[in-house]
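**Q** Sharing a structure here in structure tokens format.
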Amino acid sequence: MAFDGTWKVDRNENYEKFMEKMGINVVKRKLGAHDNLKLTITQEGNKFTVKESSNFRNIDVVFELGVDFAYSLADGTELTGTWTMEGNKLVGKFKRVDNGKELIAVREISGNELIQTYTYEGVEAKRIFKKE
């Protein structure tokens, strides 16, 4: 499938502002912007496995399209929600457990790049990954 493969973060757009809006402190924002995140994505039908490895943690996230699941961000923020496929995009709609506010994440492929767009409280950020 299109998302399958290993993707290494190449650059960010407005990511620190996004993290600030999320309430992440300045030290964690600086570190988070340079986390060397790598995603290894495997799709089997409607089931996805995403291995996240960074300077801070290594975790496996397993989800099925349309099925609610819980997820914790690297800073400990807890979310619940679902991923769905909308055309050629993976769209994640999540709610923060602590305040009920919505976080939207969209993953799409453009050439040899995976573009991950986040939207929270009107602030949009992108993380662009290159396929290894």
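Yeah, the Cβs are placed from backbone N, Cα and C, and that goes for glycine too.
Pasting the feature list from Swiss-Prot:
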MUTAGEN   G45 to V  Small reduction in stability, impaired ligand binding
MUTAGEN   N55 to V  No reduction in stability
MUTAGEN   V61 to N  Reduced thermodynamic stability
MUTAGEN   G66 to V  Large reduction in stability
MUTAGEN   G76 to V  Reduced stability
MUTAGEN   G81 to V  Large reduction in stability
BINDING   W83, R107  tetradecanoate binding site
BINDING   W83, R107  hexadecanoate binding site
MUTAGEN   G87 to V  No reduction in stability, impaired ligand binding
MUTAGEN   D98 to V  Reduced stability
MUTAGEN   G100 to V  Large reduction in stability
MUTAGEN   G111 to V  Small reduction in stability, impaired ligand binding
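Tell me about the setting of these features in this model.
**A** In the three-state DSSP scheme, G45 (mutagenesis position) falls into the coil class. Less than 8 angstroms from the CB of G45 (mutagenesis position) sits no same-chain residue that is six or more residues away.
The secondary structure of N55 (mutagenesis position), as reduced to three states from DSSP, is coil rather than helix or strand.
Sequence-distant neighbours of V61 (mutagenesis position): residues of the same chain at least 6 apart with a C-beta under 8 Å from its C-beta are T49, V50, K51, E52, Y71.
Residues near G66 (mutagenesis position) in space but far in sequence (CB under 8 A, at least 6 apart, same chain), listed by position: N46, T82, W83, T84.
Within the same chain, no residue at least six positions away from G76 (mutagenesis position) has a Cβ under 8 Å of its Cβ.
DSSP gives G81 (mutagenesis position) a strand state.
Taking the Cβ of R107 (tetradecanoate binding site) as reference, residues of its chain lying under 8 Å away and at least six apart in sequence are, in sequence order, F3, K89, L90, G92, L114, I115, Q116. Under the three-state DSSP scheme, R107 (tetradecanoate binding site) falls in the strand class.
Note on G87 (mutagenesis position): other Cβ atoms within 10 Å of its Cβ, all shown chains, come to 6.
Proximity of D98 (mutagenesis position) to non-local residues of its own chain (separation of 6 or more, Cβ distance below 8 Å) is seen for T77, E78, given in sequence order.
Reduced to three states, the DSSP call for G100 (mutagenesis position) is coil. Other C-beta atoms found within 10 angstroms of the C-beta of G100 (mutagenesis position) number 7, with every protein chain shown included.
Long-range neighbours of G111 (mutagenesis position) (same chain, six or more residues apart, CB within less than 8 Å of its CB): none.
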**Q** Sorry to bug you, but what's the C-alpha spacing from G100 (mutagenesis position) to G81 (mutagenesis position), rounded to the closest Å?
**A** 11
**Q** Between G87 (mutagenesis position) and G100 (mutagenesis position), how many Å separate their Cα atoms?
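**A** The separation of the Cα atoms works out to 27 Å.
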